[in-house]
Amino acid sequence: MQLKRVAEAKLPTPWGDFLMVGFEELATGHDHVALVYGDISGHTPVLARVHSECLTGDALFSLRCDCGFQLEAALTQIAEEGRGILLYHRQEGRNIGLLNKIRAYALQDQGYDTVEANHQLGFAADERDFTLCADMFKLLGVNEVRLLTNNPKKVEILTEAGINIVERVPLIVGRNPNNEHYLDTKAEKMGHLLNK
């Protein structure tokens, strides 16, 4: 186990009341959060979203990505389902950090795509560690999920880490003229399933 469960509190939202559960990485002290809606106990697979932190999309309403749209759509679907989990994975900018993300944006403004920009900065296309999310699911007592994602790599890593993904639920929202090239690059170079 790479992290521990450290705190929880009620979080009222426009979608209803969630239980906010805080986790801390044992090696680094970095924190992550789960939003739990309804009763997730039992043997029925839980609708879940692993949402990687995106300050620009989630809080600043950037149209450069689909992150904020995905966050809102996931919370809506979880609330409509009556139960579910959103893991807020605190690895900003596919885990290159906010300042490097801004640098990557500047490179994208010069014509690089999102993958090329990461490479220019010395990073892989995706630096995230989804095994942390498997540990969060386990600490919440959940082993079977219906995962809201377009990223088959996320499904693969969580499965390898012991989470039974019984269904991949597409989450295709937020395409606009400002992020079309970004989304096309994610599909072409990172294997994201954006047409299904």
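Start at 1 and count along the chain as shown; that gives each residue its number.
Heads up, the Cβ atoms here are built off N, Cα and C, so glycines get one too.
Original residues throughout; no substitutions modelled.
Annotation source Swiss-Prot lists GTP binding site at Arg49, Val50, His51, Ser52, Glu53, Gln70, Glu92, Gly93, Arg94, Thr114, Thr149, Lys154. A simple way to gauge crowding: the CB of Thr149 (GTP binding site) has 22 other CB atoms within 10 angstroms, across all the protein chains here.
Sequence-distant neighbours of Cys54 (mutagenesis position): residues of the same chain at least 6 apart with a C-beta under 8 Å from its C-beta are Ser62, Cys65, Cys67, Gly68, Leu71, Glu92, Gly93. Quoted from Swiss-Prot, the note on the mutagenesis of Cys54 to Ser is: Loss of zinc binding. Loss of ring-opening activity. Can still remove phosphate from GTP.
Positions annotated as Zn(2+) binding site by Swiss-Prot: Cys54, Cys65, Cys67. Over all protein chains present, the Cβ of Cys67 (mutagenesis position) has 20 other Cβ atoms lying within 10 Å.
Following the DSSP three-state reduction, the secondary structure of Cys65 (mutagenesis position) is coil. According to Swiss-Prot, the mutagenesis experiment Cys65 to Ser carries the annotation: Loss of zinc binding. Loss of ring-opening activity. Can still remove phosphate from GTP.
For the mutagenesis of Cys67 to Ser, Swiss-Prot gives this note: Loss of zinc binding. Loss of ring-opening activity. Can still remove phosphate from GTP. The structure shown keeps the original residue.
If you look up Swiss-Prot, you'll see Asp126 marked as active site, proton acceptor. Asp126 (active site, proton acceptor) has a Cβ environment of 20 other Cβ atoms inside 10 Å. Secondary structure from DSSP puts Asp126 (active site, proton acceptor) in coil.
Every protein chain considered, the tally of other Cβ atoms within 10 Å of the Cβ of Arg128 (active site, nucleophile) stands at 22. Taken from Swiss-Prot, the feature active site, nucleophile applies to Arg128.
Within 10 Å of the C-beta of Arg49 (GTP binding site) we count 25 further C-beta atoms, all protein chains included. Taking CA atoms as the reference points, Thr149 (GTP binding site) and Asp126 (active site, proton acceptor) are 15 Å apart. When the Cα atoms are compared, Arg94 (GTP binding site) and Asp126 (active site, proton acceptor) turn out to be 5 Å apart. In the three-state DSSP reading, His51 (GTP binding site) counts as strand. Counting only the Cα atoms, the space from Asp126 (active site, proton acceptor) to His51 (GTP binding site) is about 14 angstrom. Report note: the Zn(2+) site is defined by Cys54, Cys65, Cys67, and the residues of the same chain whose CB lies within 8 Å of the CB centroid of those residues, excluding them, are Ser52, Thr56, Gly57, Asp58, Ser62, Arg64, Asp66, Gly68, Gln70.
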